[in-house]
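Chemist: Here it is, the structure in full.
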Amino acid sequence: MEEGGDFDNYYGADNQSECEYTDWKSSGALIPAIYMLVFLLGTTGNGLVLWTVFRSSREKRRSADIFIASLAVADLTFVVTLPLWATYTYRDYDWPFGTFFCKLSSYLIFVNMYASVFCLTGLSFDRYLAIVRPVANARLRLRVSGAVATAVLWVLAALLAMPVMVLRTTGDLENTTKVQCYMDYSMVATVSSEWAWEVGLGVSSTTVGFVVPFTIMLTCYFFIAQTIAGHFRKERIEGLRKRRRLLSIIVVLVVTFALCWMPYHLVKTLYMLGSLLHWPCDFDLFLMNIFPYCTCISYVNSCLNPFLYAFFDPRFRQACTSMLCCGQSRCAGTSHSSSGEKSASYSSGHSQGPGPNMGKGGEQMHEKSIPYSQETLVVD
(Lines of atoms letter the chains of each structure in order from A and count residues from 1; the text may use other names and numbers.)
(Lines give C-alpha, C1' and ligand atoms only; values in the text may rest on other atoms or scores of the structure.)
Protein backbone atom coordinates (compact mmCIF):
# COMPACT_ATOMS: atom_id res chain seq x y z
CA MET A 1 0.00 0.00 0.00
CA GLU A 2 1.16 3.53 -0.73
CA GLU A 3 2.48 5.22 2.37
CA GLY A 4 0.71 8.47 1.54
CA GLY A 5 -2.69 7.13 2.51
CA ASP A 6 -4.46 8.62 5.50
CA PHE A 7 -4.33 5.23 7.20
CA ASP A 8 -0.67 5.90 7.57
CA ASN A 9 -1.39 8.93 9.70
CA TYR A 10 -2.01 6.30 12.36
CA TYR A 11 -0.52 2.94 11.53
CA GLY A 12 1.60 3.12 8.40
CA ALA A 13 -0.02 -0.03 7.07
CA ASP A 14 1.53 -1.96 4.24
CA ASN A 15 -0.46 -5.16 4.40
CA GLN A 16 -1.74 -5.35 0.84
CA SER A 17 1.30 -4.47 -1.23
CA GLU A 18 0.13 -6.71 -4.05
CA CYS A 19 -2.66 -4.24 -4.83
CA GLU A 20 -2.10 -1.21 -7.03
CA TYR A 21 -3.28 2.17 -5.71
CA THR A 22 -2.18 4.46 -8.50
CA ASP A 23 -5.71 5.87 -8.85
CA TRP A 24 -5.81 7.05 -5.24
CA LYS A 25 -6.03 10.82 -4.82
CA SER A 26 -5.94 12.97 -1.72
CA SER A 27 -8.97 15.08 -0.89
CA GLY A 28 -7.42 18.44 -1.71
CA ALA A 29 -8.63 21.22 0.53
CA LEU A 30 -11.80 19.53 1.82
CA ILE A 31 -10.29 17.49 4.64
CA PRO A 32 -7.93 20.28 5.78
CA ALA A 33 -10.93 22.64 5.84
CA ILE A 34 -12.86 20.22 8.03
CA TYR A 35 -9.87 19.86 10.34
CA MET A 36 -9.59 23.63 10.71
CA LEU A 37 -13.33 23.98 11.34
CA VAL A 38 -13.13 21.36 14.08
CA PHE A 39 -10.09 23.20 15.46
CA LEU A 40 -11.97 26.52 15.66
CA LEU A 41 -15.20 25.09 17.09
CA GLY A 42 -13.36 22.71 19.39
CA THR A 43 -11.08 25.30 20.95
CA THR A 44 -13.96 27.73 21.46
CA GLY A 45 -16.51 25.22 22.74
CA ASN A 46 -14.22 23.24 25.00
CA GLY A 47 -12.58 26.40 26.28
CA LEU A 48 -16.03 27.70 27.21
CA VAL A 49 -16.83 24.47 29.04
CA LEU A 50 -13.62 24.73 31.08
CA TRP A 51 -14.27 28.39 31.84
CA THR A 52 -17.77 27.55 33.07
CA VAL A 53 -16.61 24.72 35.31
CA PHE A 54 -13.59 26.37 36.90
CA ARG A 55 -15.16 29.78 37.47
CA SER A 56 -17.42 28.21 40.08
CA SER A 57 -16.33 27.64 43.66
CA ARG A 58 -14.74 24.27 44.36
CA GLU A 59 -17.30 23.23 46.97
CA LYS A 60 -20.10 23.56 44.42
CA ARG A 61 -18.50 21.18 41.94
CA ARG A 62 -19.59 17.57 41.77
CA SER A 63 -17.97 14.48 40.29
CA ALA A 64 -19.86 14.84 37.01
CA ASP A 65 -18.41 18.34 36.58
CA ILE A 66 -14.91 16.86 36.81
CA PHE A 67 -15.71 14.34 34.07
CA ILE A 68 -17.13 17.11 31.89
CA ALA A 69 -14.01 19.25 32.43
CA SER A 70 -11.70 16.30 31.78
CA LEU A 71 -13.54 15.53 28.55
CA ALA A 72 -13.10 19.14 27.48
CA VAL A 73 -9.38 19.02 28.31
CA ALA A 74 -8.97 15.84 26.24
CA ASP A 75 -10.75 17.35 23.26
CA LEU A 76 -8.94 20.67 23.61
CA THR A 77 -5.55 18.95 23.80
CA PHE A 78 -6.34 17.08 20.63
CA VAL A 79 -7.87 19.86 18.52
CA VAL A 80 -4.82 22.09 18.96
CA THR A 81 -2.88 19.53 16.88
CA LEU A 82 -5.32 19.70 13.97
CA PRO A 83 -3.55 22.58 12.18
CA LEU A 84 -0.54 20.26 11.87
CA TRP A 85 -2.63 17.49 10.35
CA ALA A 86 -4.49 19.96 8.13
CA THR A 87 -1.14 21.13 6.77
CA TYR A 88 0.06 17.54 6.31
CA THR A 89 -3.08 16.60 4.37
CA TYR A 90 -3.09 19.78 2.30
CA ARG A 91 0.54 19.11 1.28
CA ASP A 92 -0.57 15.70 0.00
CA TYR A 93 0.82 13.93 3.07
CA ASP A 94 4.20 15.62 3.20
CA TRP A 95 5.16 16.17 6.87
CA PRO A 96 7.20 19.37 7.40
CA PHE A 97 7.26 19.50 11.21
CA GLY A 98 9.96 16.97 12.13
CA THR A 99 9.97 13.68 14.02
CA PHE A 100 9.23 15.13 17.46
CA PHE A 101 5.93 16.72 16.43
CA CYS A 102 5.09 13.63 14.38
CA LYS A 103 5.38 11.54 17.54
CA LEU A 104 3.73 14.08 19.85
CA SER A 105 0.73 14.96 17.70
CA SER A 106 0.09 11.30 16.85
CA TYR A 107 0.35 10.40 20.52
CA LEU A 108 -2.14 13.12 21.48
CA ILE A 109 -4.64 11.77 18.95
CA PHE A 110 -4.72 8.43 20.71
CA VAL A 111 -4.58 9.90 24.21
CA ASN A 112 -7.63 11.94 23.24
CA MET A 113 -9.40 8.90 21.81
CA TYR A 114 -8.92 6.88 24.98
CA ALA A 115 -9.35 9.73 27.47
CA SER A 116 -12.50 11.02 25.78
CA VAL A 117 -14.25 7.68 25.66
CA PHE A 118 -13.16 6.85 29.21
CA CYS A 119 -14.49 10.19 30.45
CA LEU A 120 -17.79 9.64 28.64
CA THR A 121 -18.00 6.21 30.22
CA GLY A 122 -17.24 7.68 33.63
CA LEU A 123 -19.87 10.34 33.11
CA SER A 124 -22.40 7.70 32.05
CA PHE A 125 -21.62 5.64 35.14
CA ASP A 126 -21.89 8.76 37.29
CA ARG A 127 -25.35 9.40 35.83
CA TYR A 128 -26.25 5.77 36.46
CA LEU A 129 -25.31 6.13 40.11
CA ALA A 130 -27.14 9.45 40.45
CA ILE A 131 -30.38 8.31 38.84
CA VAL A 132 -30.62 4.54 39.29
CA ARG A 133 -28.77 4.05 42.59
CA PRO A 134 -28.79 7.48 44.31
CA VAL A 135 -28.97 6.18 47.88
CA ALA A 136 -27.20 2.83 47.86
CA ASN A 137 -24.16 4.25 46.08
CA ALA A 138 -23.94 7.61 47.83
CA ARG A 139 -20.97 6.51 49.93
CA LEU A 140 -19.14 5.10 46.92
CA ARG A 141 -19.56 8.36 45.03
CA LEU A 142 -18.18 10.29 47.99
CA ARG A 143 -15.20 7.98 48.55
CA VAL A 144 -14.07 7.86 44.95
CA SER A 145 -14.01 11.49 43.90
CA GLY A 146 -14.31 12.57 40.30
CA ALA A 147 -10.76 13.94 40.44
CA VAL A 148 -9.30 10.59 41.50
CA ALA A 149 -11.34 8.69 38.92
CA THR A 150 -10.34 11.00 36.07
CA ALA A 151 -6.68 10.88 37.12
CA VAL A 152 -6.77 7.09 36.85
CA LEU A 153 -8.49 7.32 33.46
CA TRP A 154 -5.86 9.74 32.15
CA VAL A 155 -2.99 7.54 33.30
CA LEU A 156 -4.62 4.55 31.61
CA ALA A 157 -5.16 6.54 28.40
CA ALA A 158 -1.54 7.74 28.41
CA LEU A 159 -0.25 4.18 28.82
CA LEU A 160 -2.51 2.71 26.14
CA ALA A 161 -1.36 5.36 23.65
CA MET A 162 2.34 4.81 24.40
CA PRO A 163 2.99 2.44 21.44
CA VAL A 164 2.22 5.34 19.11
CA MET A 165 4.81 7.54 20.82
CA VAL A 166 7.43 4.79 20.61
CA LEU A 167 6.80 3.52 17.08
CA ARG A 168 5.87 6.73 15.29
CA THR A 169 8.59 8.26 13.12
CA THR A 170 9.23 10.14 9.90
CA GLY A 171 10.84 8.95 6.70
CA ASP A 172 11.19 9.76 3.02
CA LEU A 173 8.65 8.23 0.69
CA GLU A 174 10.35 6.11 -1.95
CA ASN A 175 10.97 7.87 -5.28
CA THR A 176 9.62 11.19 -3.98
CA THR A 177 10.78 14.13 -1.89
CA LYS A 178 7.86 13.74 0.53
CA VAL A 179 8.42 13.05 4.22
CA GLN A 180 5.86 10.72 5.79
CA CYS A 181 4.74 10.49 9.42
CA TYR A 182 4.05 6.79 9.97
CA MET A 183 4.29 3.80 12.30
CA ASP A 184 7.60 1.94 12.02
CA TYR A 185 7.36 -1.59 13.39
CA SER A 186 10.88 -2.57 12.35
CA MET A 187 12.27 -1.90 15.82
CA VAL A 188 9.97 -4.50 17.41
CA ALA A 189 9.19 -6.94 14.60
CA THR A 190 10.60 -8.57 11.51
CA VAL A 191 9.22 -7.70 8.10
CA SER A 192 7.15 -10.89 8.01
CA SER A 193 5.54 -10.21 11.41
CA GLU A 194 4.87 -6.48 11.11
CA TRP A 195 1.32 -7.18 9.97
CA ALA A 196 0.67 -9.04 13.25
CA TRP A 197 1.71 -5.99 15.26
CA GLU A 198 -0.38 -3.76 13.07
CA VAL A 199 -3.49 -5.91 13.36
CA GLY A 200 -2.95 -6.48 17.07
CA LEU A 201 -2.63 -2.79 17.89
CA GLY A 202 -5.49 -1.84 15.60
CA VAL A 203 -7.98 -4.38 16.91
CA SER A 204 -6.99 -3.84 20.55
CA SER A 205 -7.39 -0.07 20.26
CA THR A 206 -10.87 -0.54 18.79
CA THR A 207 -11.82 -3.02 21.51
CA VAL A 208 -10.52 -0.95 24.43
CA GLY A 209 -11.25 2.45 22.90
CA PHE A 210 -14.73 1.80 21.53
CA VAL A 211 -16.42 -1.59 21.94
CA VAL A 212 -16.03 -2.04 25.69
CA PRO A 213 -16.75 1.60 26.68
CA PHE A 214 -19.71 1.81 24.30
CA THR A 215 -21.15 -1.39 25.76
CA ILE A 216 -20.83 0.06 29.26
CA MET A 217 -22.50 3.31 28.18
CA LEU A 218 -25.38 1.46 26.54
CA THR A 219 -25.86 -0.59 29.69
CA CYS A 220 -25.87 2.51 31.90
CA TYR A 221 -28.33 4.37 29.70
CA PHE A 222 -30.58 1.30 29.45
CA PHE A 223 -30.99 1.23 33.22
CA ILE A 224 -31.32 5.02 33.35
CA ALA A 225 -34.10 4.94 30.75
CA GLN A 226 -35.77 2.07 32.57
CA THR A 227 -35.68 3.96 35.86
CA ILE A 228 -36.95 7.20 34.35
CA ALA A 229 -39.75 5.42 32.49
CA GLY A 230 -40.77 3.53 35.62
CA HIS A 231 -40.86 6.71 37.64
CA PHE A 232 -42.84 8.73 35.13
CA ARG A 233 -45.52 6.04 34.88
CA LYS A 234 -46.50 7.23 38.35
CA GLU A 235 -46.63 10.88 37.29
CA ARG A 236 -49.42 12.96 35.83
CA ILE A 237 -49.78 13.55 32.09
CA GLU A 238 -47.62 16.67 32.14
CA GLY A 239 -44.75 14.51 33.33
CA LEU A 240 -44.73 12.71 29.98
CA ARG A 241 -43.15 15.71 28.31
CA LYS A 242 -40.18 15.56 30.68
CA ARG A 243 -39.86 11.83 30.12
CA ARG A 244 -39.77 12.25 26.36
CA ARG A 245 -37.25 15.08 26.67
CA LEU A 246 -34.84 13.18 28.90
CA LEU A 247 -35.07 9.92 27.00
CA SER A 248 -34.58 11.70 23.67
CA ILE A 249 -31.45 13.42 24.99
CA ILE A 250 -30.06 10.09 26.19
CA VAL A 251 -30.67 8.63 22.73
CA VAL A 252 -28.96 11.65 21.11
CA LEU A 253 -25.88 11.27 23.33
CA VAL A 254 -25.43 7.57 22.63
CA VAL A 255 -26.30 7.72 18.93
CA THR A 256 -24.02 10.72 18.31
CA PHE A 257 -21.10 8.97 19.93
CA ALA A 258 -21.73 5.86 17.85
CA LEU A 259 -22.17 7.78 14.60
CA CYS A 260 -18.93 9.70 15.12
CA TRP A 261 -16.70 6.81 16.09
CA MET A 262 -18.20 3.63 14.65
CA PRO A 263 -17.28 4.35 10.99
CA TYR A 264 -13.67 5.04 11.98
CA HIS A 265 -13.28 1.88 14.03
CA LEU A 266 -15.21 -0.29 11.58
CA VAL A 267 -13.26 0.76 8.50
CA LYS A 268 -9.95 0.65 10.34
CA THR A 269 -10.63 -2.85 11.66
CA LEU A 270 -11.77 -4.15 8.28
CA TYR A 271 -8.63 -2.81 6.66
CA MET A 272 -6.35 -4.23 9.33
CA LEU A 273 -7.98 -7.64 8.97
CA GLY A 274 -7.29 -7.55 5.25
CA SER A 275 -3.90 -9.11 5.94
CA LEU A 276 -5.68 -12.20 7.23
CA LEU A 277 -8.83 -12.24 5.12
CA HIS A 278 -7.26 -11.02 1.85
CA TRP A 279 -9.93 -8.61 0.69
CA PRO A 280 -10.28 -8.02 -3.07
CA CYS A 281 -8.16 -5.06 -4.14
CA ASP A 282 -11.23 -3.03 -5.10
CA PHE A 283 -12.70 -3.39 -1.62
CA ASP A 284 -9.33 -2.68 -0.04
CA LEU A 285 -9.02 0.48 -2.14
CA PHE A 286 -12.55 1.49 -1.15
CA LEU A 287 -11.67 1.16 2.54
CA MET A 288 -8.52 3.22 2.10
CA ASN A 289 -10.33 5.99 0.21
CA ILE A 290 -13.19 6.40 2.69
CA PHE A 291 -11.01 6.22 5.79
CA PRO A 292 -9.99 9.92 5.70
CA TYR A 293 -13.66 10.89 5.80
CA CYS A 294 -14.37 8.46 8.63
CA THR A 295 -11.48 10.07 10.47
CA CYS A 296 -13.02 13.51 9.93
CA ILE A 297 -16.32 12.33 11.34
CA SER A 298 -14.63 10.99 14.47
CA TYR A 299 -12.74 14.27 14.86
CA VAL A 300 -16.00 16.21 14.66
CA ASN A 301 -16.99 14.58 17.94
CA SER A 302 -14.38 16.72 19.68
CA CYS A 303 -16.27 19.89 18.82
CA LEU A 304 -19.76 18.42 19.32
CA ASN A 305 -19.22 17.30 22.90
CA PRO A 306 -19.55 20.79 24.42
CA PHE A 307 -22.93 21.18 22.73
CA LEU A 308 -24.19 17.69 23.52
CA TYR A 309 -23.05 17.50 27.14
CA ALA A 310 -23.35 21.11 28.21
CA PHE A 311 -25.47 23.26 25.94
CA PHE A 312 -28.54 21.10 26.56
CA ASP A 313 -28.43 22.44 30.12
CA PRO A 314 -30.31 25.74 30.66
CA ARG A 315 -27.94 26.56 33.50
CA PHE A 316 -24.94 26.31 31.23
CA ARG A 317 -26.67 28.49 28.66
CA GLN A 318 -27.27 31.04 31.40
CA ALA A 319 -23.57 31.01 32.26
CA CYS A 320 -22.66 31.49 28.60
CA THR A 321 -25.10 34.38 28.31
CA SER A 322 -23.59 35.98 31.40
CA MET A 323 -20.12 35.75 29.88
CA LEU A 324 -21.06 36.93 26.39
CA CYS A 325 -22.79 40.05 27.66
CA CYS A 326 -20.50 40.50 30.62
CA GLY A 327 -19.79 44.14 29.88
CA GLN A 328 -23.36 45.19 29.18
CA SER A 329 -25.46 46.81 31.85
CA ARG A 330 -28.55 44.82 30.93
CA CYS A 331 -26.77 41.63 31.93
CA ALA A 332 -24.99 42.96 34.97
CA GLY A 333 -27.74 41.97 37.36
CA THR A 334 -28.01 38.48 35.96
CA SER A 335 -24.27 38.00 36.00
CA HIS A 336 -23.93 38.92 39.68
CA SER A 337 -27.04 37.30 41.04
CA SER A 338 -27.31 33.99 39.26
CA SER A 339 -24.21 33.01 37.31
CA GLY A 340 -22.37 31.69 40.35
CA GLU A 341 -25.19 29.36 41.33
CA LYS A 342 -26.42 28.44 37.89
CA SER A 343 -23.06 27.55 36.41
CA ALA A 344 -21.68 25.75 39.41
CA SER A 345 -22.82 22.29 38.47
CA TYR A 346 -24.30 22.23 35.04
CA SER A 347 -23.64 18.59 34.44
CA SER A 348 -26.16 15.88 35.07
CA GLY A 349 -26.69 14.22 38.36
CA HIS A 350 -26.00 17.06 40.79
CA SER A 351 -27.35 20.32 39.52
CA GLN A 352 -30.07 21.09 42.00
CA GLY A 353 -29.35 24.21 43.99
CA PRO A 354 -29.86 24.58 47.75
CA GLY A 355 -33.47 24.28 48.70
CA PRO A 356 -35.90 22.59 51.05
CA ASN A 357 -34.66 19.15 50.06
CA MET A 358 -31.00 19.82 50.76
CA GLY A 359 -29.17 18.62 53.82
CA LYS A 360 -25.83 19.52 55.34
CA GLY A 361 -23.14 20.52 52.87
CA GLY A 362 -25.72 20.76 50.12
CA GLU A 363 -26.26 16.97 49.92
CA GLN A 364 -29.59 15.84 48.50
CA MET A 365 -32.04 14.50 51.05
CA HIS A 366 -33.84 11.50 49.75
CA GLU A 367 -37.54 12.16 49.78
CA LYS A 368 -37.87 8.76 48.03
CA SER A 369 -34.93 9.70 45.79
CA ILE A 370 -36.81 11.08 42.82
CA PRO A 371 -34.55 10.16 39.91
CA TYR A 372 -35.39 12.83 37.39
CA SER A 373 -35.07 15.62 39.95
CA GLN A 374 -31.32 14.95 39.98
CA GLU A 375 -30.97 15.21 36.21
CA THR A 376 -30.28 18.72 34.96
CA LEU A 377 -31.32 17.85 31.43
CA VAL A 378 -35.01 17.85 32.38
CA VAL A 379 -35.00 21.32 33.91
CA ASP A 380 -37.55 23.49 32.14
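Even glycines carry a Cβ here, placed using N, Cα and C.
Sharing the features that Swiss-Prot gives for it:
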{"type": "MUTAGEN", "residues": "Cys19 to Ala", "note": "Decreased APLN/apelin-13 potency"}
{"type": "MUTAGEN", "residues": "Gly98 to Ala", "note": "Decreased protein expression level. Decreased protein expression level; when associated with A-97, A-99, A-100 and A-101"}
{"type": "MUTAGEN", "residues": "Ser116 to Ala", "note": "Small decrease in G(i) signaling after APLN/apelin-13 induction. Decreased beta-arresting signaling after APLN/apelin-13 induction"}
{"type": "MUTAGEN", "residues": "Ser302 to Ala", "note": "No change in G(i) signaling after APLN/apelin-13 induction. Decreased beta-arresting signaling after APLN/apelin-13 induction"}
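Help me picture these features in the structure, burial and contacts included.
Modeler: Summarising the environment of Gly98 (mutagenesis position), the number of other Cβ atoms within 10 Å of its Cβ, over all protein chains shown, is 12.
In this view, Ser116 (mutagenesis position) is surrounded by 28 other Cβ atoms within 10 Å of its Cβ, with every protein chain counted.
Ser302 (mutagenesis position) is surrounded by 28 other CB atoms, counting those within 10 A of its CB over all protein chains shown.
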